[in-house]
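Reviewing the structure listed below.
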Amino acid sequence: MVQKFQSPVRVYKYPFELVMKAYERRFPTCPQMPIVLDCEVIKDESLEDGAKRNTSRRCKLAVDAPYIFKKLIGVDHVYFLQHNFLDLANRTLSIEAVNESFSSRIEIFERCRYYAHPDNSEWTCFDQSATLDIKNFFGFEHSMEKMGMKQYTQTTLKGKEIIEFFIGQLREEGITHVERWTSPSDATKSPTLDQASDQQHSILLDGDFIARSLGQLSPMQESKLLELRKMLDGVDDLERVPSYQTILRFLAARDWHVSQAYAMLCDSLRWRREHRIDALLAEYSKPAVVVEHFPGGWHHLDKDGRPVYILRLGHMDVKGLLKSLGMDGLLRLALHICEEGIQKINESAERLEKPVLNWSLLVDLEGLSMRHLWRPGIKALLNIIETVERNYPETMGRVLVVRAPRVFPIAWTIVSAFIDEHTRSKFLFYGPDCAHMKDGLAQYLDEEIVPDFLGGPCKTMIHEGGLVPKTLYKMNSLEDHDDEVTAELPTTAAAQALVPGKRLSANQQHDHRNLYKSVDLKAGFAHELLIRNEDPKSVLTWDFDVMRNDLHFTLYRVTQELPEKNDSAVSYFDLQDFVEGVNYFREEPTLICRHKESVQGSHVMHHNDSYLMHWFSPSGAQLNVFYEVLSSANYKGSMTSLQSAFSSNSSAASSVQSR
């Protein structure tokens, strides 16, 4: 396979003639390039009254490889042929180099160009490209490919340094200017620089632009960036070419695999066009429920210049927002935040005059409970995560998660499987200890911008959140959101989807069909669900809506074996010798649940016993109910630093009601 390399344009802020004077001093050898052992001039001719000069050299290079490799191939050095074509009239130098040694087994071709900057005649541009085609090299093809990449990187890094060194040497000798070439008859100079036209877009990607806008990139990364940029020129329906910052993010997201990044970027560009994302900032208007009840907003800049977005997730009424906005509305809100983030990143980079490529997220989890793990809400969150990761890769620089409560390890287990591993590494977690948390935040936020709700001095303009009034709901019941079915238990697919590290789509893990059961309770009767636990420390979670009248809910642990019930109207409490404190125990206190309330909760099942969920209504009621058992293997050891701050005797979370 032919390997191709391409450098961006390097700009020397010196005239072409002075750069050529410095370039000549690197021959036959120079200390900055010890790999070059000697250069012999084999041809040197001057043409057109000295306007052109063609020089060929045979260069002897040391083999920069392990000793055993050099012994196997039988040589300590190799030879290259270099051909220089200097055009003083047009102020260009083209350099071509090919390998003489092992030319039947490997083909190396390098092309470099020096030319006057098209926009500033007092500056000089340099670009470099190379191809490496290894046909057969004694079974060491992969090793040769790695050495070729290493050599390209070294020569690219050294090239500008060498020219700068010799320009400094000339300056010390009092040479700061070299006259331009003129013909003996004082003829008008030829038009300049036709060769630069084939890389017109690369002029913008010079070394200064990279340092100022993209940060430190290796020569190989620069080459891949240019390769992907050129590939986009061939996209027919491309309305506008993405910025180099965007191209860089997609490359980084695909670990610098150009073909994968190209496919991902093209898919994203189609998605943006289909959904009019480019017009989102201008067209989107925040609904009233977002303005009044969404606890998130932009803050200041962190210490690295990244814009900071604060989300008080623990104060968010997930169910209320989802029922008011719908899945699409919540996704559109998230996309609007992402578009704002890109805008603020660019503004920060321009203002600070340094590379800023992503933003930071500060997530406050105070108040997080099992109500935030409402299944449709989880589905919406995972849909947002998948969409953002596909279309806004590497825009999240750091995620600071603060005041994480005891329920958080369960939530993290569910959600983290859908977050890219590289993105997960950007999460930093702080427990409920605010004093310790402030010290930790000081590494990333200036003290004066630490939010007041975290004990800092800075007031934020972020809404407190709270429950969304049901008058704003577009959907009045779970039936409107999930198809009702009669299946009482969820399939095992949900449990299988919670295997740590396994990434599935949101639809695979959180298909809401077959989850909720509608139950009619007659006056004075109970509804009971028996869970036989064979996995100590697994977590029982529940979510139900009271659709009519009030009811009582209690969780019991049963130590004796209970028979299967054939009649749902019969309660286990009607059995003889069924005595509280003897063979059953109240694990959660009885909760009175009012009409239209939504209840979410969880309980760590420490014992290898049965657990009984019990609903009772004195006057008859209706509810929609879902429960699930999370295996202990899915969260045990996860977030241990957070769990250590919790009481070992406390349950994972108590029931939480939202009205």
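Cβ atoms are placed via backbone N, Cα and C, with glycine included.
From a predicted model like this one, the values you see are computed outputs, not experimental measurements.
Here Swiss-Prot flags 3-175 as domain 'PRELI/MSF1', drawing on sequence analysis.
What Swiss-Prot says about the natural variant GLN245 to Arg is this: In RNA edited version. GLN245 (variant position) falls within a helical segment according to DSSP. Non-local contacts of GLN245 (variant position) by the CB criterion (under 8 A, 6+ apart in sequence, same chain) comprise SER213, LEU214, ILE345, ASN346, LEU357.
Annotated domain 'CRAL-TRIO' per Swiss-Prot: 286-462, in sequence order.
Residues or ranges marked as domain 'GOLD' by Swiss-Prot on the basis of sequence analysis: 512-631.
Here the domain 'GOLD' (512-631) has, by DSSP, the following mix of helix, strand and coil residues: 3 helix, 67 strand, 50 coil.
As a whole-number mean, the pLDDT of the domain 'PRELI/MSF1' (3-175) in this prediction is 87.
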